[in-house]
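Below is one structure, written out as structure tokens; the observations come after it.
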Amino acid sequence: MAPSSKSERNSGAGSGGGGPGGAGGKRAAGRRREHVLKQLERVKISGQLSPRLFRKLPPRVCVSLKNIVDEDFLYAGHIFLGFSKCGRYVLSYTSSSGDDDFSFYIYHLYWWEFNVHSKLKLVRQVRLFQDEEIYSDLYLTVCEWPSDASKVIVFGFNTRSANGMLMNMMMMSDENHRDIYVSTVAVPPPGRCAACQDASRAHPGDPNAQCLRHGFMLHTKYQVVYPFPTFQPAFQLKKDQVVLLNTSYSLVACAVSVHSAGDRSFCQILYDHSTCPLAPASPPEPQSPELPPALPSFCPEAAPARSSGSPEPSPAIAKAKEFVADIFRRAKEAKGGVPEEARPALCPGPSGSRCRAHSEPLALCGETAPRDSPPASEAPASEPGYVNYTKLYYVLESGEGTEPEDELEDDKISLPFVVTDLRGRNLRPMRERTAVQGQYLTVEQLTLDFEYVINEVIRHDATWGHQFCSFSDYDIVILEVCPETNQVLINIGLLLLAFPSPTEEGQLRPKTYHTSLKVAWDLNTGIFETVSVGDLTEVKGQTSGSVWSSYRKSCVDMVMKWLVPESSGRYVNRMTNEALHKGCSLKVLADSERYTWIVL
């Protein structure tokens, strides 16, 4: 007889009887046991133990937030984010603003020392995004590098504009622009070093009296445009001490480190010009779309010239291109630019710009580079025009009345940084560290210009380069970062105007196409290498939003196909206030490595 109630059906399914329910229960239990065994077997293959296996296990320690934090802090509006990677600290933040529409938001970040048998102890409080005028509540993300536990980096995303009246009065950014705020803050040390003790003796009673290594703050702000770059902390922070910032116009690699005067172990992190020896030349093989392109750990040989079998552009296309190029040429000469015949020769290579002078203009409308130029070794060595490198040393002023040195000129390329200590004193930037005494903070910036790279790749490596007219928009997604070889693989989605293939019938008018360019950028040399160039896909009736949406989905699929398991400790710890913006709260703050929960 069939069970008459849900409880009877459940009990029948879970019993060991010989009925169908009992057999089904055995099969289900067997499947569950088999699944766990398969997962554990996979550990031997991948070398990584997935924490998902133990998510339903009770934590070793489970405490309530109300029992370890005074109510005054909760009433003050503390939003608790999570545990640090080391498990020693719990982080929270507060945001405050006035009652009127013209007041700014002010953010503070807090470190609380966690102890199972006592209440949380506040050990550090810092103000984020120093002196920035923030008119709306931010999405915050606090991140830690895989192995660098000396500092955290905080991103603030302004995803919606202020109200219309304030925008009109203050001339703020419109819906096509978003502000990104970044603060890098030193983590409180577990104990006081000798330099911290000296600072405490110099400023008795001041909890913010710390040495520079354990007490610096670095702030910057930049603006991104549509299509707004994807936030990818797992890739942007994959290399310790380095953060990759996509500013919509360039990719900026920033390295932050603290050193002492006379430190012989100083090592430049970026752009140290270290390269591996050249590999023997080999003919290129077709790349399967299912396999990830190998990140070049060496400088490959020059790319072959375009085959003679490629279709030649029709006379109408050539005439139209020459007309456009002539207009640009005349405008350049009218402004006192360099004439066409005075330009230096290009060096052969996939990017064709290793020995390019900074002042050389970009190729226009599909101009091709001369393939009979002299070898790169014979050309004068100069930095590629698509790369900018700066290194500044920040030091604390020695006295209150010290006259600052000459102001450093803004190169309009590097991101501006404000560096302070915990007591709010600004650090002065210097280009040379010869006169530095005591501790100093080094900020390196290596910048890759997207538009220059796009023009170079199309000019030298695109089989459809003879059809190209201009590009209208682009979107950059990081596909992989190799911290050992310092290679960054990026995918450039491109909306462009190009003439149709000569084989197509109809009028010779430019059409809108979409394509993608994969490029590997070397953080040691600043040089990029073209990995692959996609075919042209005509955009028919699609909005730019749908084009970028499908492009980013394809990037996600590509990354998931290439995903390689890493050591459980080599991850970027990420804490956000996303739940707050969704109108809800986290249930627990979990330290999965130590099986500790704080119930909210």
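Including glycine, each Cβ sits where the backbone N, Cα and C put it.
Heads up, this one's the original sequence, none of the swaps are in it.
In the three-state DSSP reading, CYS193 (Zn(2+) binding site) counts as coil. Of all the Cβ atoms in the protein chains shown, 13 others lie within 10 Å of the Cβ of CYS193 (Zn(2+) binding site). Under the heading Zn(2+) binding site, Swiss-Prot lists CYS193, CYS196, CYS211, HIS214.
What Swiss-Prot records for PHE231, ALA234, PHE235 is E7820 binding site, and it gives experimental evidence as the kind of evidence. Within the same chain, residues at least 6 positions away in sequence whose Cβ sits under 8 Å from that of PHE235 (E7820 binding site) are LEU244, ILE478, LEU479, GLU480, VAL481.
In Swiss-Prot, the entry for mutagenesis LEU91 to Pro states: Abolished interaction with DDB1, DDA1 and RBM39 in presence of indisulam. The structure shown retains the original residue. In the three-state DSSP scheme, LEU91 (mutagenesis position) falls into the strand class.
Here the residue is the original one, while Swiss-Prot reports the published mutagenesis GLN232 to Arg with the comment Decreased interaction with RBM39 in presence of indisulam, without affecting interaction with DDA1 and DDB1. The secondary structure of GLN232 (mutagenesis position), as reduced to three states from DSSP, is coil rather than helix or strand.
DSSP assigns LEU244 (mutagenesis position) to a strand in the three-state reduction. Swiss-Prot gives this note for the published mutagenesis LEU244 to Pro: Decreased interaction with DDB1, DDA1 and RBM39 in presence of indisulam.
Record note (Swiss-Prot) on the mutagenesis of LEU392 to Pro: Decreased interaction with DDA1 and RBM39 in presence of indisulam. Cβ-based neighbour count (10 Å, all protein chains) for LEU392 (mutagenesis position) stands at 20.
A mutagenesis experiment is reported in Swiss-Prot for this position, THR420 to Pro, and the note states: Decreased interaction with DDA1 and RBM39 in presence of indisulam. Neighbour count (other Cβ atoms within 10 Å of the Cβ, all protein chains): 20 for THR420 (mutagenesis position).
Experimental mutagenesis is annotated in Swiss-Prot for GLU444 to Lys, with the remark: Decreased interaction with DDA1 and RBM39 in presence of indisulam. Its Cβ taken as reference, GLU444 (mutagenesis position) is surrounded by 21 other Cβ atoms within 10 Å in the chains shown.
Taking the mean position of the Cβ atoms of PHE231, ALA234, PHE235 as the E7820 site, the remaining residues of that chain whose Cβ falls within 8 Å of it are THR230, GLN232, PRO233, GLN236, LEU237, LYS238, ILE478, VAL572.
A separation of roughly 35 Å, to the nearest angstrom, links the Cα atoms of CYS196 (Zn(2+) binding site) and GLN232 (mutagenesis position). In three-state terms derived from DSSP, LEU392 (mutagenesis position) belongs to an extended strand segment. Looking at LEU91, CYS196, CYS211, ALA234, LEU244, the recorded positions in this record, the fewest other C-beta atoms within 10 angstroms of the C-beta turn up around ALA234. Long-range Cβ neighbours of HIS214 (Zn(2+) binding site) (same chain, at least 6 residues apart, Cβ-Cβ under 8 Å): ALA186, VAL187, PRO188, PRO189, CYS193, ALA195, CYS196.
Candidate recorded positions: LEU91, ALA234, LEU392, GLU444. Nearest to THR420 (mutagenesis position) by Cα distance: LEU392. Report note: the Zn(2+) site is defined by CYS193, CYS196, CYS211, HIS214, and the residues of the same chain whose CB lies within 8 Å of the CB centroid of those residues, excluding them, are PRO189, ARG192, ALA194, ALA195, GLN197, ALA199, GLN210, ARG213, GLY215. If you take the Cα of GLU444 (mutagenesis position) and the Cα of ALA234 (E7820 binding site), they are about 21 angstrom apart, rounded to a whole number.
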